[in-house]
Amino acid sequence: MSIPETQKGVIFYESHGKLEYKDIPVPKPKANELLINVKYSGVCHTDLHAWHGDWPLPVKLPLVGGHEGAGVVVGMGENVKGWKIGDYAGIKWLNGSCMACEYCELGNESNCPHADLSGYTHDGSFQQYATADAVQAAHIPQGTDLAQVAPILCAGITVYKALKSANLMAGHWVAISGAAGGLGSLAVQYAKAMGYRVLGIDGGEGKEELFRSIGGEVFIDFTKEKDIVGAVLKATDGGAHGVINVSVSEAAIEASTRYVRANGTTVLVGMPAGAKCCSDVFNQVVKSISIVGSYVGNRADTREALDFFARGLVKSPIKVVGLSTLPEIYEKMEKGQIVGRYVVDTSK
């Protein structure tokens, strides 16, 4: 298979610097890596943080962002096993880990101190060819719609793992804060498929319509409802059994600690820059509330999340645009105007 020397990609050279759509070199895979011809990539709010450089974790510069890449294996290093040319493969946030530390041995690879992160410490999927550690790359079934599956590789895996972390049972109420965004819209569908009743919180044009179209039961528009806590308590007859916080709002996180049910769990997923998690200690102790963080997912979570997708239980509400339009997508993200998930076609 002929592999070009150069390719189109979006790169920036300094934090919040110009996003340049230009010709860049095609990377060479290391001994343990795949070279993937990326066809489509989802665009995640984390990509915006990587560009802004506003998280406490240092970003590689210059950087090609992106960590929801779906494509075809076109090359591999000499030590790679279990893959062949032509396989469908996914590039995840966790590009690689050491597989030898205590975290990796327990299946918590995302907590590996040597983790390599796509679109953050490792050039990601906003280019036509990208590399990924063969152990962590996602196996995608042949014939899968690569545009549709791209958001599952981060957003889907992340919310699926978060729902597992909430320790819910069928029939329980789960509140999803940020329910109509890229992560939230998938969380609604995974929650429904897992047998939960879904309450969504979001605000803005078209968001309630999207929420209801994917099976959500109760929607609360924070731009219209002044008492979010009271509204959730009333709708769920005492509070949500679990909360999945995917919004990037510190106030939303604090509110979730007040509308979660006694003995319930609020799961933190979204990471607003510089935000703190504030919970009234008396309320937390007396109600026996758990507050936990959930950070992407491991290889088993990946396999399970992709299985839900393959069986038609979840579908990404996507809008496909050209990779060259990435700066415009970031602008929409900064203004909170994203409904569903944008996916970029690397050929445009």
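Cβ atoms are placed via backbone N, Cα and C, with glycine included.
Residues annotated as Zn(2+) 1 binding site in Swiss-Prot, with experimental evidence given as evidence: C44, H67, E68, C154. Sequence-distant contacts (6 or more apart, same chain, Cβ under 8 Å) of E68 (Zn(2+) 1 binding site) comprise S41, G42, V43, C44, G90, I91, K92, S125, A150, P151, I152, L153, C154, A155, V343. DSSP assigns E68 (Zn(2+) 1 binding site) to coil, not to a helix or a strand.
The NAD(+) binding site feature in Swiss-Prot is assigned to H45, T46, H49, G181, G182, L183, D202, K207, F222, V269, M271, S294, V296, R341; the stated evidence is experimental evidence. Less than 8 angstroms from the CB of V296 (NAD(+) binding site) sit K92, W93, L94, S110, C154, I157, T158, K161, each of them six or more residues away in the same chain.
The Cβ neighbour count for C104 (Zn(2+) 2 binding site), using a 10 Å radius and every protein chain shown, is 20. DSSP assigns C104 (Zn(2+) 2 binding site) to a helix in the three-state reduction. Feature annotation from Swiss-Prot assigns Zn(2+) 2 binding site to C98, C101, C104, C112.
As a published mutagenesis entry, H45 to R appears in Swiss-Prot alongside the note: Decreases dissociation constants by 4-fold for NAD(+) and 2-fold for NADH, while turnover numbers were decreased by 4-fold for ethanol oxidation and 6-fold for acetaldehyde reduction. The 10 Å shell around the Cβ of H45 (mutagenesis position) contains 21 further Cβ atoms across the protein chains shown.
For T46 (mutagenesis position), applying a Cβ distance below 8 Å and a minimum sequence separation of six or more within one chain yields H67, W93, G119, Y120, C154. According to Swiss-Prot, the mutagenesis experiment T46 to S carries the following note: Has the same pattern of activity as the wild-type enzyme for linear primary alcohols.
The note that Swiss-Prot attaches to the published mutagenesis W55 to M is: Has lowered reactivity with primary and secondary alcohols. Taking the Cβ of W55 (mutagenesis position) as centre and 10 Å as the limit, one finds 14 other Cβ atoms among all the protein chains shown.
W93 (mutagenesis position) falls outside any helix or strand according to DSSP and counts as coil. While the structure shown retains the original residue, Swiss-Prot records the mutagenesis experiment W93 to A with this note: Has an inverted specificity pattern for primary alcohols, being 3- and 10-fold more active on hexanol and 350- and 540-fold less active on ethanol. Also acquires weak activity on branched chain alcohols and cyclohexanol.
M271 (mutagenesis position) falls within neither a helix nor a strand when secondary structure is assigned with DSSP, and so counts as coil. Of all the Cβ atoms in the protein chains shown, 17 others lie within 10 Å of the Cβ of M271 (mutagenesis position). Among the sequence features in Swiss-Prot, the mutagenesis site M271 to L is noted as follows: Produces a 7 to 10-fold increase in reactivity with butanol, pentanol, and hexanol.
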Least surrounded among the binding-site residues, given as H49, H67, when other CB atoms within 10 Å are counted: H49
Other CB atoms, at most 10 A from the CB of D202 (NAD(+) binding site): 27
Mapped DSSP class for C154 (Zn(2+) 1 binding site), helix or strand or coil: coil
C112 (Zn(2+) 2 binding site), number of other Cβ atoms within 10 Å: 19
